[in-house]
Amino acid sequence: MQRLAMDLRVLSRELALYLEHQVRVGFFGSGVGLSLILGFSVAYACYYLSSIAKKPQLVIGGESFSRFLQDHCPVVTETYYPTVWCWESRGQTLLRPFITSKPPVQYRNELIKTADGGQISLDWFDNNNSAYYVDASTRPTILLLPGLTGTSKESYILHMIHLSEELGYRCVVFNNRGVAGESLLTPRTYCCANTEDLEAVVHHVHSLYPGAPFLAAGVSMGGMLLLNYLGKIGSKTPLMAAATFSVGWNTFACSESLERPLNWLLFNYYLTTCLQSSVKKHRHMFVEQIDMDQVMKAKSIREFDKRFTAVMFGYRTLDDYYTDASPNRRLKSVGIPVLCLNATDDVFSPSHAIPIETAKQNPNVALVLTAYGGHIGFLEGIWPRQCTYMDRVFKQFVQAMVEHGHELSNM
C-alpha cells in the first residue's frame, strides 16, 4: 500500500512537471504551432494588403475639381486601410455606433417656424471660442444633416462637429421634424424627396450669417435630401459646397438590397421599428389621413414607406415616391462642388446603382468610392475609437473649400 502511494506521488509529480512545462512552452513555444501562427499571419497580411487595403476610385466630372482635390484634399487619393480585424461591410456598419467615441458637444437649440405652421429643431454649436474666426459674422458655418432617424446626438455628427471645432468653424444640425423630442405641430414628418424644410433651413441660416462661408454635409438619408435639394435648385443656393456620405443613390436598389434575408434581419427590421417608434408618439396627428394600425404592422422600410411616407406626401404609388426620392436622377443638375463618399460594399447602397456615368458628365461632382467601409462605417486603425476615414475626408474637404475654394472659379 505504501509502495502504491509512493508510485502515485511520483506519477503525480511527473505529471505536474510535464503540465508545467507545457504551460511554459505552450502552443507558441511549439515549433509547429509557431510556424502555423507565423504562416497564417504572413498569408493574412499579404491578402489584406493585396485585396483589402486599396486607394479609392475617383470619378470626377471636371479636370479642375480633380486637381483641386489632389492638391487640397489628398486623403481621397490615399490608400484606405480598413480595420484589419473588421473590414467586412456588415461588420463595419454594425460596429461603428458601438465602438466610436462620442465627443461631448454643448448645443444651443433653436426652433424655427415653417410655412405650414410646423416647426424645425436646429441644434447649434456656435464655437464662440474659435481662435481662427473670432468674428462670428464671418465664421464658416457647416450645416449637418443626419441619417434616417438620426439626430444631433449621433456619433458621426459629434465627430464632424469636433473636427469643425478644431478648424474654428460653427455647426448647425438640422433635425427632421418630430425626431429630436420637439412637438409635432402639424400632421407632417419628413422624407428625402421633399426639400421644403431644408430650403427653409438653408435660407434661415444664411440670413443670420450672410457674410460667412456656408457649406453642408449630409449622411445617408441626410445626404439624399441634400443632393435632391441641390439637384432642384442648381447653383441658386447660398451653399458654396457640400459633401455627402453613404448616400443611397437609387431607392429601388437600396430597398431590394435591404430586403435580402440577412440584411433584413440585421438592418431593415430594426430601422422599421425605429421609424414606427418615431411616428407612434405623434399618432394622434395622423389618424385622419393614414391607417396607423397598418403602419405599425409594417415589417420593412418598403412597407412603412408604402403605408405612411408615400401617403403623407401625396404620392399616387410607392414607385412614384421612390422615383422622386432617388438622387441619381438629379445629380446632373447639381451646380456647386459636391464630394460624395460611398463604399462599394455598402448593403444600403449597392455599387451597381452608383451613378458613375452621370457623375462623369457634371464638372461639379466628385465620387470617392472605397472598396470597403460599409454604411457610415469607414473604420480604420487597430482600435477604431476615434477618427474614421469618413471623418478625415470631411475635415480635409470642408477646410479645402473654405480656404481654397476660390481657386475652383479661377481654374
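Every residue, even glycine, has its Cβ placed from backbone N, Cα and C.
The annotation domain 'AB hydrolase-1' is assigned in Swiss-Prot to 140-233.
Mapped onto three states, the DSSP output places SER220 (mutagenesis position) in coil. For the published mutagenesis SER220 to Ala, Swiss-Prot gives the following note: Loss of phospholipase activity.
Per Swiss-Prot, active site, charge relay system is recorded for SER220 (among others), and the stated evidence type is similarity to another entry. Less than 8 angstroms from the CB of SER220 (mutagenesis position) sit PRO146, GLY147, LEU148, GLY150, PHE245, SER246, VAL247, GLY248, PHE348, HIS375, ILE376, each of them six or more residues away in the same chain.
Annotation source Swiss-Prot lists active site, charge relay system at ASP346 (among others). Within the same chain, the residues at least 6 positions away from ASP346 (active site, charge relay system) whose Cβ sits under 8 Å from its Cβ are SER89, THR93, SER246, GLY373, GLY374, HIS375, listed in sequence order. DSSP classifies ASP346 (active site, charge relay system) as coil under the three-state reduction.
For HIS375 (active site, charge relay system), other Cβ atoms within 10 Å of its Cβ number 26. As annotated by Swiss-Prot, active site, charge relay system applies to HIS375 (among others).
As a summary of secondary structure, the domain 'AB hydrolase-1' (140-233) carries 39 helix, 17 strand, 38 coil according to DSSP. For the domain 'AB hydrolase-1' (140-233), the mean pLDDT of the prediction comes to 97.
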